[in-house]
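To keep things clear, I will list the structure first and then write my remarks on it.
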Amino acid sequence: MGNHQVIFLVLCTSLLFQNTIQQNVSFQLIREIDRYTPENFVLSVLNIEMILFEIHAAKAVESNNDLERSLIINFGYSEARQEVLDWGLRYKKASSAKFQMANKVAVSQKLPLSQKLRLVNEVLMTSAKKYDVTKDVRPSKLMDEWLSSHLDGVLANFVQEKKLNAGENIVAISGMTVTPLWASHFQSEINRYFVNNPGTGYASKDPTCVPMMHSLSSFETMSTDEAKGIYIPFSSANLGMLILLPRKGVTCKDILDNLNNQINVEYNDHKDVHLLLPIFKEKFDYNIAKFFNGINIEDTFKDSAFKSKAKIKINNFRVNHGIRFQPILRLEVVDDIDTGKTETFEVNRPFVFVIKDKINVYAVGRIENLDGLTDKVNCSKKYADL
């Protein structure tokens with residue numbers, strides 16, 4: 001098959017440029033997916049932004065020989081090179097948090113863009129390794145196996161030579177799986193009910209008895225008119241997960257339509273909270289190319305040091321993004337928890353999660369229904385009796 005396939009791990013951008021991406025593309029994309037996808041979804045904002053940046057930068061290099069030479073010899077165009085270094089810093093942070101991420105971009109090998117994509121990818125990977133003092137950027141057998149099992153089969157289904165040779169068609173595929181390394185210690189496991197959203201088309205519209213992990217720890221919480229939230233830090237990289245529970249009369253869609261305001265709310269001071277999180281895993285396998293139709297991708301890069309007015313159209317954009325909510329260690333199963341007078345935050349209904357740090361969003365998900373996503377367990381009481 002005549003094409004150029006680039007495998008890369010997601011990297012970083014500077015504060016100003018990142019905020020532009022987050023607002024102009026990522027949040028618009030999330031709203032579009034939320035609008036047309038009633039089921040659960042998991043979206044690696046990090047991977048998608050990196051794919052768009054690589055294509056944009058490659059198009060800029062294609063039209064500027066001096067910029068291309070600068071990237072090759074590492075001299076001149078300091079702002080562009082610094083932008084690449086900033087992507088590397090963000091990748092290092094995600095890598096430290098043990099994100100499993102991989103992307104591929106494919107265009108016809110006959111096109112000049114193929115060589116430019118390869119160059120941009122090589123510079124990005126070199127920049128990532130400059131920040132990688134622990135050497136965990138280097139390819140590993142585990143990552144190769146993960147790429148093979150999760151991405152190559154999907155790519156083969158829709159990347160065909162006849163398509164790639166038909167003009168400048170671009171195909172992208174993005175894979176991500178994250179199992180959060182919670183900083184908080186979970187003490188026990190208990191079976192509780194999760195109230196599914198009846199409008200999502202899943203088989204079960206009744207509450208599902210699911211295993212939940214329980215932690216009594218000190219957390220930061222937040223509150224808006226639409227949601228109440230709790231921030232659960234990860235054990236590395238200064239990342240964490242913000243869980244947003246919609247208030248009565250508010251939906252997850254309402255939260256996602258106003259996500260920028262939700263995630264920028266100041267947190268309350270730390271306090272002891274009984275946290276109950278469902279134990280489950282979810283995968284979002286979808287072609288998201290159509291969701292970019294109403295988004296001006298080029299406007300996103302107006303502040304980039306890589307200058308290009310070329311249109312970006314990705315003909316196929318397949319994502320395979322997943323999340324696993326699970327304890328780090330095996331927990332003792334208990335029948336009940338004495339919460340006393342301490343505040344309880346129980347994630348027992350549809351919710352939104354955001355993996356983030358103080359500046360950047362790394363992943364966003366909406367969980368409407370847990371039917372079939374957890375181990376089958378029995379609750380001690382019928383839901384109607386509670």
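Any Cβ shown, glycine's included, is placed from N, Cα and C.
Looking at Swiss-Prot, the entry for natural variant Q22 to H says: In strain: ZIM5C, ZIM10C, ZIM16C, ZIM18C, ZIM28C, ZIM30C, ZIM34C and ZIM53C.
Looking at Swiss-Prot, the entry for natural variant Q22 to P says: In strain: ZIM7C and ZIM12C.
The secondary structure of D338 (variant position), as reduced to three states from DSSP, is coil rather than helix or strand. Swiss-Prot gives this note for the natural variant D338 to N: In strain: Canton-S and ZIM34C.
There are 13 other CB atoms within 10 A of the CB of I359 (variant position), with all protein chains counted. Reduced to three states, the DSSP call for I359 (variant position) is coil. As a natural variant entry, I359 to V appears in Swiss-Prot alongside the note: In strain: Canton-S, ZIM12C and ZIM16C.
Quoted from Swiss-Prot, the note on natural variant K381 to M is: In strain: ZIM5C and ZIM16C. With a 10 A radius on its CB, K381 (variant position) counts 10 other CB atoms from all the protein chains. Annotation note: K381 (variant position) sits in a coil segment as assigned by DSSP.
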- Rounded distance in angstrom between the Cα atoms of K381 (variant position) and D338 (variant position): 17
- Whole-number Å value for how far I359 (variant position) lies from D338 (variant position) (Cα to Cα): 37
- Query: What number of additional C-beta atoms lies within 10 angstroms of the C-beta atom of D338 (variant position)?
  - Reply: 7
